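The following features are taken from Swiss-Prot:
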BINDING   His55, Glu56, Thr57, Gly58, Val59, Gly60, Lys61, Thr62  ATP binding site
DOMAIN    42-204  domain 'Helicase ATP-binding'
DOMAIN    367-532  domain 'Helicase C-terminal'
VARIANT   Glu331 to Lys  In strain: Garcia-1966
VARIANT   Glu577 to Lys  In strain: Garcia-1966
Amino acid sequence: MSKSHAAYIDYALRRTTNMPVEMMGTDVVRLKDYQHFVARVFLGLDSMHSLLLFHETGVGKTMTTVYILKHLKDIYTNWAIILLVKKALIEDPWMNTILRYAPEITKDCIFINYDDQNFRNKFFTNIKTINSKSRICVIIDECHNFISKSLIKEDGKIRPTRSVYNFLSKTIALKNHKMICLSATPIVNSVQEFTMLVNLLRPGSLQHQSLFENKRLVNEKELVSKLGGLCSYIVNNEFSIFDDVEGSASFAKKTVLMRYVNMSKKQEEIYQKAKLTEIKTGISSFRILRRMATTFTFDSFPERQNRDPGEYAQEIATLYNDFKRSLRDREFSKSALDTFKKGELLGGDASAADISLFTELKEKSAKFIDVCLGILASHGKCLVFEPFVNQSGIEILLLYFKVFGISNIEFSSRTKDTRIKAVAEFNQESNTNGECIKTCVFSSSGGEGISFFSINDIFILDMTWNEASLRQIVGRAIRLNSHVLTPPERRYVNVHFIMARLSNGMPTVDEDLFEIIQSKSKEFVQLFRVFKHTSLEWIHANEKDFSPIDNESGWKTLVSRAIDLSSKKNITNKLIEGTNIWYSNSNRLMSINRGFKGVDGRVYDVDGNYLHDMPDNPVIKIHDGKLIYIF
């Protein structure tokens, strides 16, 4: 049915031929062609009630949305605009963008923070105050967070955000309102999020049905047929976050580096205690204690179970203060720092004080030592992602920075009042090369919504639970024109994943999480393909054989059809002769996978999914006694 969707897209574009490409307020900006296109379609089809902007980080989702909001009155006089956003993003980018380019709509805007404990009450209170003659346009920024907060917990408890989700799914189309969801990563943790998002945008279209069978999408054709026009898809980088990507005129080159560091004997001892504690307390599935242990360890492992919280907190504070005092008036000599900046380690001619300090710091954290060395050797500015703030996280890392003489700013939950200003200073043209501020260390608070310019190295100290979060983190630094001020030879970003290792060769929590991410991505890639093939851009570019229409009366019927996955595609099991192989998608062998090569030269993954044909002259590397094909 994509031809039918194409006819409506064509109709919307014909209706909006004269829509200006510039947006003017106190400042003027000219929209990119893809921004203008999606705005014209969404505004040109009044009965298009909802749309997902699946745009990668840095291509201007906020700008596109503000343009749409500015032109809402082209189709109806009275609008109330409700923006559901994270608190950290209200001022920048949202208010700043609106004030610059569409100040006239500020009086119509209501900002509500969906992280607020009273979010539900605030939302419905504001809904009641809206004039009955007004139409409503709801914006959900970083909608994957909103969806995640609306999922029913494993214990069956319904979360407060769910009532807002239910209201929007029932009301937007019924009352002729509009809604835009924004995300660079619309699916983060589970396939259920896809179902939730689809049913928010197209209520009731995707009932409780199994989307996958043996990790294969049951009926992709049915989904694409029924979900046409669901989203706008602007994703220039469709590669895995672990793949290298060449640069372009607008985007910096990305190179991924896996930095494996060996934990000290002391760290390994604490790590094993953390693992045992997780098993005893039943929290091993979260791996928090082990993740913290791979990052930094005190001289002892403080037990938390069956203890007064105040007593436990006091012990942590004492350990921190003891460590801080041990570094008082200590720092590396200029000679040592010059050595580190060359990318070298201390030699036999180094001072006893430098060697002693380095040894003490490395014993407690091989990761922090590695990051500090990497920052000093970097030719430009750096970002460091550390999700933990206290105990073994940012609070400790900053002590390392001080000893290594690394200038820095912090973007985390404990710098709420200063972090926006600090990032602005970090991004100033005068600091393009990191002359004033070398590094920004950020927690999950900085994973979304902010932009960094002229970054050359990102260090990721802790694996997240999903590839989407990693994309958000890396996307802070690789954005449209983010390196325009950087010298041409430095328009690159090295992404360093710091992975801890045990001396006995057993996998660490870092390696476990890496495997989890790869497992999830198999299903997500198929769903992202559905988004791509149902997008306005794909349909407009690929469906040309349609009959023009002169009204939009059939749009609602077209997009309200239920999806039926009961008639599954016929999947025939075949016995194929061939050999088992190992393969990798990276020249640096960041991930090595089992596969199968048939006698006909076709290559399959471990689940039997066809990948591609074996090249005539394949690239082969030897690793740990295995022949690894590089595809």
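Including glycine, each Cβ sits where the backbone N, Cα and C put it.
Original residues fill every noted site, and no substitution is shown.
Model, not experiment: these values are computed from the prediction.
Fewest Cβ neighbours within 10 Å among the recorded positions Glu56, Glu331, Glu577: this applies to Glu577. With respect to their backbone Cα atoms, Gly60 (ATP binding site) and Glu577 (variant position) stand 50 Å from each other. Spacing of Gly58 (ATP binding site) relative to Glu577 (variant position) is 47 Å (Cα to Cα, whole number). Other Cβ atoms within 10 Å of the Cβ of Gly60 (ATP binding site), summed over all protein chains shown, number 21.
DSSP assigns Glu577 (variant position) to coil in the three-state reduction, outside any helix or strand. Across the structure, Thr62 (ATP binding site) and Glu577 (variant position) are spaced 52 Å apart at their Cα atoms. Separating the Cα atoms of Glu577 (variant position) and Glu56 (ATP binding site) is a whole-number distance of 41 Å.
Rounded to a whole number, the C-alpha distance linking Glu331 (variant position) with Thr57 (ATP binding site) is 38 angstrom. Taking the centre of the Cβ atoms of His55, Glu56, Thr57, Gly58, Val59, Gly60, Lys61, Thr62 as the ATP site, the nearby residues of that chain (Cβ within 8 Å, site residues left out) are Ala184, Ile234, Arg479, Leu480.
If you draw a 10 Å sphere around the CB of His55 (ATP binding site), it holds 24 other CB atoms from the protein chains shown. Thr62 (ATP binding site) has a Cβ environment of 21 other Cβ atoms inside 10 Å.
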